[in-house]
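As recorded in Swiss-Prot, the features of this protein are as follows:
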type	residues	note
MUTAGEN	R56 to E	Reduced neuron activity in the VNO
MUTAGEN	R60 to E	Reduced neuron activity in the VNO
MUTAGEN	C63 to S	No neuron activity in the VNO
MUTAGEN	E67 to R or Q	No neuron activity in the VNO and marked reduction in the accessory olfactory bulb
MUTAGEN	D69 to R	Reduced neuron activity in the VNO
MUTAGEN	C95 to S	No neuron activity in the VNO
Amino acid sequence: MTSLPVLLFLIILLLPSMITEGRVLTQTGKEATIFADQKTNHEADLKNPDPQEVQRALARILCALGELDKLVKDQANAGQQEFKLPKDFTGRSKCRSLGRIK
């Protein structure tokens with residue numbers, strides 16, 4: 001049952017950042033640099049996110065949560081007391097290519 005709080009925490013933590021990925025201001029609060037081939041209204045994107053991007057972000061989160069849940073169960077079955085996330089977990093994840101946001 002400890003995996004459920006971890007999963008909920010990851011959803012709450014990752015969802016806002018995945019939806020607005022690449023569309024936020026820097027820490028100084030200055031407007032982000034816009035390249036010549038990037039013609040987007042960032043404020044409009046933040047107010048009205050593209051439903052497809054939201055769907056892709058949710059698909060990536062659900063995929064990652066499924067992999068994390070499987071990893072937790074595998075470690076529990078192996079009798080490990082501590083949860084140890086492999087260093088290359090994010091690099092080898094099947095979810096990286098799933099629903100890639102522009």
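Each Cβ is built from the backbone N, Cα and C atoms, and glycine gets one as well.
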Cα proximity to D69 (mutagenesis position), best match among mutagenesis positions R56, R60, C63: C63
For R56 (mutagenesis position), the three-state class that DSSP assigns: helix
Rounded distance in angstrom between the Cα atoms of R56 (mutagenesis position) and E67 (mutagenesis position): 17
Site with most surrounding Cβ atoms, counting all protein chains shown within 10 Å, from the mutagenesis positions R56, R60: R60
Between R60 (mutagenesis position) and E67 (mutagenesis position), the C-alpha gap once rounded to whole angstrom: 11
